[in-house]
Amino acid sequence: MRRERQRMMSFEDKDKDDLDNSNSNNSSEMTDTAMMPPLKRLLITGSSDDLAQGSSGKKKMTMATRSPSSSPDLATNDSGTRVQPLPEYNFTKFCYRHNPDIQFSPTHTACYKQDLKRTQEINANIAKLPLQEQSDIHHIISKYSNSNDKIRKLILDGILSTSCFPQLSYISSLVTHMIKIDFISILPQELSLKILSYLDCQSLCNATRVCRKWQKLADDDRVWYHMCEQHIDRKCPNCGWGLPLLHMKRARIQQNSTGSSSNADIQTQTTRPWKVIYRERFKVESNWRKGHCRIQEFKGHMDGVLTLQFNYRLLFTGSYDSTIGIWDLFTGKLIRRLSGHSDGVKTLYFDDRKLITGSLDKTIRVWNYITGECISTYRGHSDSVLSVDSYQKVIVSGSADKTVKVWHVESRTCYTLRGHTEWVNCVKLHPKSFSCFSCSDDTTIRMWDIRTNSCLKVFRGHVGQVQKIIPLTIKDVENLATDNTSDGSSPQDDPTMTDGADESDTPSNEQETVLDENIPYPTHLLSCGLDNTIKLWDVKTGKCIRTQFGHVEGVWDIAADNFRIISGSHDGSIKVWDLQSGKCMHTFNGRRLQRETQHTQTQSLGDKVAPIACVCIGDSECFSGDEFGCVKMYKFDLND
């Protein structure tokens, strides 16, 4: 036994000499001895604690592990075994897999325990071998461990070249697990956050389930701020999702906080984590896509509802019964009814200060809707006022008298734009470009310059009366679906325009006008008509680039935001369309038309449904009004 111990000790000294020679010959190259983990260094030991008794009664050699030591000189452990000094713990002397700072970190404890268990299994298997084979294995491992990178690669090449398929398969199964690197945890935080910012929402949520370190990084506010910036009020080009602004809900929360909470509560409401903001909007968008909503009805008008608009707390409706209803969206109750028009209220517009209504009685009224007082009345149209729009001190109106009027409130002047040959059903201002759009029963759409009161373009393509138009500025034009063959035509000259009789009448210039590129005109125009279609137009060229079919009867009204189009039809249905693709996402059927008899019983008129006369859209809701006087709210924010 003494002879055996001396032989082993001389063998260990020889390994140390080989290591010293290797270090001196490769001083410019970092040795892999320093790359070995202190806890996984394979040592040859002969102590009673590390040697096991075999069935033959002889001592067996084992692979032992030891704890880190900070002593710079050769030391002796409790069993008398000589050990080598350990390098400092840093990334310049350790690779990722053998770095103690990583091994002992909380996020890698489980991985370290698995490796330690694996080492113990190897020790146990070696201990079962004869003493000579144990010595040979330890010599091979020691030689490999003390070699530099170049020698290690040569040894591996030789081993792999002499290995058969069973051994190669075994190596492959081990390496697949061992080469995995948790780069997120070891990189600087800024780089880790940058990498995570490229993930989509689903992948980012999955990342929080990996470990605590990943959860902390994936939940960082900076990552979710980037997600919100990519998706809110725009469509992400990578995943195709866009999230609503929910500005009306935010205004509603601030309004409630101002009335019932302290400044600290308001501050709490306005400083929510970006992940919470994203989650809230993601749920709303998901409900829009799946068609999940809660329906609420507003009943109070005695006749059909012709127009409606809303803000974060109030709903305004105009009806054939010549009244304007103001509803509380929280309670669903009618809080005020404005009377003054002598005929049906066909159109309305409101802002924070005033309410403007147009009626079949040929007048336009301006109201203080808070007090219910009529501030002023505008008379000038010779037939029913069908549409009004306003911006600051300018009001535009369209009428059944075939004209568009521009009212300048401050200068108290009115200009009449002539060109349509039938009723003007809708007018829309675009303040940034000082332009106005109008559509008519003559199947045309006209674009006007309200500074010069001249007609810039005429859009032709509908084969039925055009009922509604919406100017749009679409940024993501590349992903906008268009028809390969458009039946629309370029703007054409119209010889039917005549001068007005009064001095303020302004004849339109029908000569085709090239739009000034320096003026921010809307990029597209959306329209609907009684030809059962919805059309999308390119404002610059004046051509129809897409036609959407789906309704079986005329489309009376449309509304749109950055993601969706809502349409209401005479067939009694409300359809939700994707703005970019033009595909119909959902169809909501209107209520069946019923009338009460004198005995308070309801009599159904067969399968007939109430035609939808008007619609409007918000971030998390849309509204419809039908010809039986019922208003419906489709609420997609189910948490409210």
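Each residue, glycine too, has its Cβ placed from N, Cα and C.
Although substitutions are noted, the structure shown does not include any of them.
Under DSSP, the residues of the domain 'F-box' (181-227) split into helix, strand and coil as follows: 33 helix, 0 strand, 14 coil. Feature annotation from Swiss-Prot assigns domain 'F-box' to 181-227; the stated evidence is sequence analysis.
Non-local contacts of Leu187 (mutagenesis position) by the CB criterion (under 8 A, 6+ apart in sequence, same chain) comprise Ile195. Under its mutagenesis entries, Swiss-Prot includes Leu187 to Asp with the note: Strongly reduces nuclear localization; inhibits interaction with SKP1/CBF3D.
DSSP gives Leu386 (mutagenesis position) a strand state. As a published mutagenesis entry, Leu386 to Asp appears in Swiss-Prot alongside the note: Inactivates MET30 and prevents MET4 interaction; when associated with A-425 and A-467.
One mutagenesis experiment catalogued in Swiss-Prot, Gln467 to Ala, is accompanied by this note: Inactivates MET30 and prevents MET4 interaction; when associated with D-386 and A-425. Counting every protein chain shown, the Cβ of Gln467 (mutagenesis position) has 23 other Cβ atoms within 10 Å. Under the DSSP three-state reduction, Gln467 (mutagenesis position) is assigned to strand.
Leu530 to Asp appears in Swiss-Prot as a mutagenesis experiment; the accompanying note says: Inactivates MET30 and prevents MET4 interaction; when associated with A-425. Taking the Cβ of Leu530 (mutagenesis position) as centre and 10 Å as the limit, one finds 20 other Cβ atoms among all the protein chains shown.
The Cβ of Leu386 (mutagenesis position) has Lys346, Thr347, Gly358, Gly398, Ser399, Ala400, Trp423, Val424, Asn425, Cys426 as same-chain neighbours under 8 Å, each 6 or more residues away in sequence. The average pLDDT computed over the domain 'F-box' (181-227) stands at 87. Separating the Cα atoms of Gln467 (mutagenesis position) and Leu530 (mutagenesis position) is a whole-number distance of 7 Å.
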